[in-house]
Structure formats: structure tokens, C-alpha cells
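J.: Structure incoming, see below.
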Amino acid sequence: MSSARFDSSDRSAWYMGPVSRQEAQTRLQGQRHGMFLVRDSSTCPGDYVLSVSENSRVSHYIINSLPNRRFKIGDQEFDHLPALLEFYKIHYLDTTTLIEPAPRYPSPPMGSVSAPNLPTAEDNLEYVRTLYDFPGNDAEDLPFKKGEILVIIEKPEEQWWSARNKDGRVGMIPVPYVEKLVRSSPHGKHGNRNSNSYGIPEPAHAYAQPQTTTPLPAVSGSPGAAITPLPSTQNGPVFAKAIQKRVPCAYDKTALALEVGDIVKVTRMNINGQWEGEVNGRKGLFPFTHVKIFDPQNPDENE
């Protein structure tokens, strides 16, 4: 295992703010094993994503912000983000630990010729999010759809600004049709980031799951007892009882909300720990750690 080469308390070294999934992919693709960055989630404002170069690919792990001001990744909870990073300095996510943060500006992939570092004005750019569709009325206008992110080029008038879209097209936009996006400071405290977590929303199934570090329960309390095998959904319906409440992010339409005591019909057991199931006609994904499989041999344990 390579030794970690970063200070987890130096937030400016690893926190990149509201960069998109695609930008994180670009920064980490082809980089050395264990290089990582932490960014704002574009799907759930207030959450984070840990993006890591591992096993010749880039994996993205969702970090949920809990109401008690703690942070959760997989089945692990932490008091703060530096503690989470310290944990994964010595524990594998999938095939790697965290070794070093990605440079704040992308480096060429390993094996390519390095280009000289050029100054960039990225941090000085002003971004806006479009609130409505705008078809454009004149040739000089910049048409857009609701939800696009634009870069402001110039403000020649109070109600009309010059902007550039992701395709590089420049034109005039009506100011009442957009809202400003304020880039968060690398040293800023965790707070309301609804207005700056921009980028293309990421579907829940696109996130990887870190290895579980919690040992599976034994059949009995005696040491060395055999592990209870999971039933197969191919042999008929599998039912489980929710043992933990789950309130998914409102933006995640694939997640299944759970109340303690809910009976879940498990339809698929994915190896990444995100199971698929149904409760009262509602279908979706949920972590397997939130439920307990019914044991037909011990009905009393289902209570």
C-alpha cells in the first residue's frame, strides 16, 4: 500500500468546490492510483462527492451530509471531512486508499508530455444559472434552456448581459431570466450551497460504493460461527424489514424512502450494496444496511 502524501486538515488542497462530474473525470483520468478530489454534489445540494483515480478508471463516491452535522460515505459516519479522508488513508475504497489530492488545475495524464503551467482566470469567472427558457429575439441574443450554466463576459446594460454557453457561443441574455452562482471559498464552512452546486445532475446509480468495513453478523454469538448466506431472488420473493429510517435527497428519483418497520420486497441484490426493492407500490434503490432479511426459520426474530 502506498503511503498517503497529504494533510487532511488543509481543505484548500483537496476541496475543489462546485466542479462537475465531467471536470473531475478530466482531472483524474489517467492519473496515478489514489489521486483524488472532493467536490460539491450537483444532485443533492449540501452533499459532497469523493472522486478517485483507481483501477484505470475514475470512481465517484457520494458523501451525505447528515442532520447531526456528521458525514456519511457507504456505511461509515464521520464528524468532519478531514476525519473521513484520514480513514481512507488506511482503508481501501475499492482498489486503492487515498494517496494525494489532484492538482487544482488539471495535469496531463501519465506518459504524456507536460505543458508549461499557464495562468488561468477560472477563479475570476462569474457564472449564472438560467431560470427559464429564452429562445432569443434578435441575432445578437444567446438562446438557452432552463437550467443551463453560463459564463458572464460583460455587463453593458443593467438588464442585458453578454454571456457564453458551454459550446462557446456568445450573446446577450436578459438578467431577470438568470440567477448568480457564487463559487464557494476553499476555506468556507459547510453551509447553504444550493446556489453554487452547479453542473449536470448525477444519477444515484452512477455513484460507487466503498468497501464495507463492518463484519457480517454470525448465526450465533459463538466465535467462528458460519455466516448466514443471503437468499437468492431467483428462488422467489425475498422480504426484509426496514431497521433504519431513510429519507433520500429530494432530487434523487431512484432512491427508496424507508420507515422503520416497513416490509420491503427485495427484487435485486446488487454487489455494490445498493439493493432494489418495493414498498407499498414504491420502487427504488436502498442500502442493504437499512434492512434485515426475514428468516423463515426464526419468525420471532422478525419482531
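The first residue you see is number 1, and the count goes up from there.
Cβ from N, Cα, C; glycine included.
Every residue here is the original one, so none of the noted swaps is modelled.
Positions annotated as domain 'SH2' by Swiss-Prot, on the basis of sequence analysis: 14-102. Residues or ranges marked as domain 'SH3 1' by Swiss-Prot: 123-183. Annotation of the mutagenesis experiment Trp160 to Leu in Swiss-Prot: Abolishes interaction with DOCK5. According to Swiss-Prot, the feature domain 'SH3 2' maps to 235-296, an assignment based on sequence analysis.
Could you give the neighbours, burial and distances for every feature on this list?
T.: Mean pLDDT, taken over the domain 'SH2' (14-102), works out to 88 on the 0 to 100 scale.
Counted with DSSP, the domain 'SH3 1' (123-183) comes out as 5 helix, 28 strand, 28 coil.
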J.: Under the DSSP assignment, what numbers of helix, strand and coil residues are found in the domain 'SH2' (14-102)?
T.: 19 helix, 31 strand, 39 coil
J.: Including all protein chains displayed, how many Cβ atoms other than that of Trp160 (mutagenesis position) lie within 10 Å of its Cβ?
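T.: The answer is 14.
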